[in-house]
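K.L.:
According to Swiss-Prot, the protein carries these features:
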{"type": "MUTAGEN", "residues": "Phe46 to Ala", "note": "Abrogates binding to egr, probably due to disruption of the hydrophobic core. Abrogates egr-induced apoptosis in wing imaginal discs"}
{"type": "MUTAGEN", "residues": "Thr51 to Ala", "note": "Abrogates binding to egr"}
{"type": "MUTAGEN", "residues": "Glu52 to Ala", "note": "Partially impairs association with egr"}
{"type": "MUTAGEN", "residues": "His66 to Ala", "note": "Partially impairs association with egr. Partially impairs egr-induced apoptosis in wing imaginal discs"}
{"type": "MUTAGEN", "residues": "Asn67 to Ala", "note": "Partially impairs association with egr"}
Amino acid sequence: MSVRKLSALSLSIGGVPLIPSVSLVAAANGESRDCHGTICHPVNEFCYVATERCHPCIEVCNNQTHNYDAFLCAKECSAYKTFEPLKAEMLDIQNTQQLILLLLTILLVLIALRCAFQFLRWLIGNRCFQKLMRRLQSKAYPHPATANGKDLNATTIQNLNAINHPGSDLERAQSQIYSVAGAAEGSVVTMTTPVSTRYPAENSTTPTTVMTEIGYGYDNQAMVVTPVSEKPSAATIPVAF
């Protein structure tokens, strides 16, 4: 099969070829030529009759050198002339493929991140997931229970009567105020001693106190409290004219 009869296979998207014309190179590699015991490269070399050795095609096909020979290039290096223009195209295709691969990788990463974000939003809003998280938290951090077995950290208390019921320790005694003999004069008394009959709380053995008929008092008699029974009534007070 001749190299010239091979047609290049190509696939393009938007005018950019993705599969280079490699069928020509593959066919040429199968037609290696023997040059007096030496195998020449099927594309880049030819058997030069003058030297009986493999000679590079670039020397006779490059018009910028003094060894340029158009007839010899067309006869012996036809595969080289066909393949050489494709090198730049193949290089562009490789660069394009690398760029496409990079863009696809970035796109897949963005899609994966978006899917993960949507899944987390759905998972947080799911009631089953919230119940599962509450159970895990209750197992990891158990709340201390009260003496009667009720959990005060719970959202509800099942037995409200456990806090306030008849006969419980939480019941408070009612405050009581009793009237005594001095209440008529406007004195409010407590459970023990009327306000009007309270006396200084000094020790009677100190030198600053003097024993009196009431029991004890100050050295200054004007500071001694007069008992209620000895207070003069309104009838005995003389009226000044």
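Quick reminder: no glycine exception, Cβ is built from N, Cα and C everywhere.
Quick one: how deep are these features, and who are their neighbours?
P.N.:
DSSP gives Phe46 (mutagenesis position) a strand state. Just so you know, the Cβ of Phe46 (mutagenesis position) picks up 25 other Cβ atoms within 10 Å once every protein chain is counted.
Here the Cβ of Thr51 (mutagenesis position) has 10 other Cβ atoms within 10 Å, regardless of which shown protein chain they belong to.
Within 10 Å of the C-beta of Glu52 (mutagenesis position) there are 12 other C-beta atoms, taking all protein chains into account.
Taken residue by residue with DSSP, His66 (mutagenesis position) is part of neither helix nor strand, so it is coil.
With a cut-off of 8 Å between CB atoms and residues at least 6 apart in sequence, the same chain places Glu59, Val60 near Asn67 (mutagenesis position), listed in sequence order.
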K.L.:
Specify the count of other C-beta atoms within 10 Å of the C-beta of His66 (mutagenesis position).
P.N.:
5
